[in-house]
Structure formats: structure tokens, C-alpha cells
Amino acid sequence: MEVNATLIDCCDPQKPSRVLFHFLILDAPSPSNLPTYIKELQHRGVRHLVRVCGPTYDATLVKSRGIDVHSWPFDDGAPPTRAVLDSWLKLLDTELARQQEDPSVPPPTIGVHCVAGLGRAPILVALALVEYGNVSALDAIALIREKRKGAINQTQMHWITKYKRRHQGAGCVIM
């Protein structure tokens, strides 16, 4: 059984060879494929798994393998809530600060999943591309859709095109 995963790298525009974040967009695991899913997360070096849908599996099994699980659900087809947005950016800021404090710390791989991996998970990754990079909202959507067909609906696209960045800085690209 294969895990449906799409890797997107966020790189520093001042130094494009420097990866700030690896994002892994996924669909939700089920109890039956959770062992395979966990192996894939470990193989990819995932340190954080962000679940933006309702629980479909026992998160303690993932946590027992050294992966932090963040459960920040929001409505299917909708943009993230303010609380989810704040939690997501706080996680990314914390990981970026770790790298700045110790340049030998490798960039984190952060898994993000919703039910199908087409709406809620990709919109958070698109937000990271916009927020931490010099990537426009439409370019972020196009980059994600190039790798993950059908990602991000019209409601989410409209929201991210109106989004105002909080940060100035690093750039993100698909590798």
C-alpha cells in the first residue's frame, strides 16, 4: 500500500540552496493503513504531523514514534480559522527560530493532512509559501496544483488571494 504524499520545499530566496521547511501534503490515514503511513512519515523524517480534519486514527500511535501530532481541524472546503492560522504560523516560526539559533539543525519536515489532501492541507502549505516567501498566492496555488492535481478550491483560492502577509523574508519553491 502506497501513501499519497506530495513534497514541497520552502527555500530561502537569499540562498536558494537553503531549505527552510519541507512540507509533505497527505490524505488521512485509516486504522488499517496507519502502520504503513507511520513508516512513510519516518522514512521522510517528519517531525510534526498537522491534522486539519477530524480524527480518523489514534494519534498516540504516531506520537509513540517520535512525531508530534497537532490537531487543528477546520471545515472542509473552507479557509483556515484564525486559531488554526495562528497555530500554524507559530509552529513555523518556532521551527525557523530553531534553525537560526543553530544552523546545524536540519530543516524540519512537516506533514499536513486532511481527508483527501486536496483542500485544507494544501491551503496551509500555500499559506506558508505566501507567508515566508516571495511567492504570490496564485503562484503558490499553481505550484501546488502542478504536483497535486485538483488541490485548493475556489473559496480557498479567493481567501488566499486576499490574505495579507504577516512576515517579510524567506522564499518558498517546489523542488
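Each position is counted from 1, following the chain as shown.
Every residue, even glycine, has its Cβ placed from backbone N, Cα and C.
A quick note: this is a predicted structure, and the numbers were derived from the prediction, not measured.
Long-range Cβ contacts of Asp76 (active site, proton donor) within its own chain (separation 6+, distance under 8 Å): Cys53, Cys114, Val115, Gly119, Arg120. The active site, proton donor annotation in Swiss-Prot covers Asp76.
Per Swiss-Prot, active site, phosphocysteine intermediate is recorded for Cys114.
Arg120 (substrate binding site) carries a helical DSSP state (H, G or I). Among the features that Swiss-Prot reports, substrate binding site is placed at Ala116, Gly117, Leu118, Gly119, Arg120.
Feature annotation from Swiss-Prot assigns domain 'Tyrosine-protein phosphatase' to 15-172; the stated evidence is sequence analysis.
When secondary structure is read from DSSP and collapsed to three states, Cys53 (mutagenesis position) falls in the coil class. According to Swiss-Prot, the mutagenesis experiment Cys53 to Ser carries this note: Increases catalytic activity.
Cys114 to Ser appears in Swiss-Prot as a mutagenesis experiment; the accompanying note says: Loss of catalytic activity. According to DSSP, Cys114 (mutagenesis position) is assigned to coil rather than to any helix or strand.
Record note (Swiss-Prot) on the mutagenesis of Cys172 to Ser: Probable loss of farnesylation. Loss of kinetoplast localization. Does not affect exosome localization.
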Non-site residues, in chain order, whose CB comes within 8 A of the mean position of the CB atoms of Ala116, Gly117, Leu118, Gly119, Arg120 at substrate: Asp27, Asp76, Cys114, Val115, Ala121, Pro122, Ala151
For Asp76 (active site, proton donor), what is the secondary structure state per DSSP, taken as helix, strand or coil? coil
If you average pLDDT over the domain 'Tyrosine-protein phosphatase' (15-172), what do you get? 91
Which residue among the recorded positions Cys53, Cys114, Ala116, Leu118 has the fewest other Cβ atoms within 10 Å of its Cβ, if you could check? Ala116
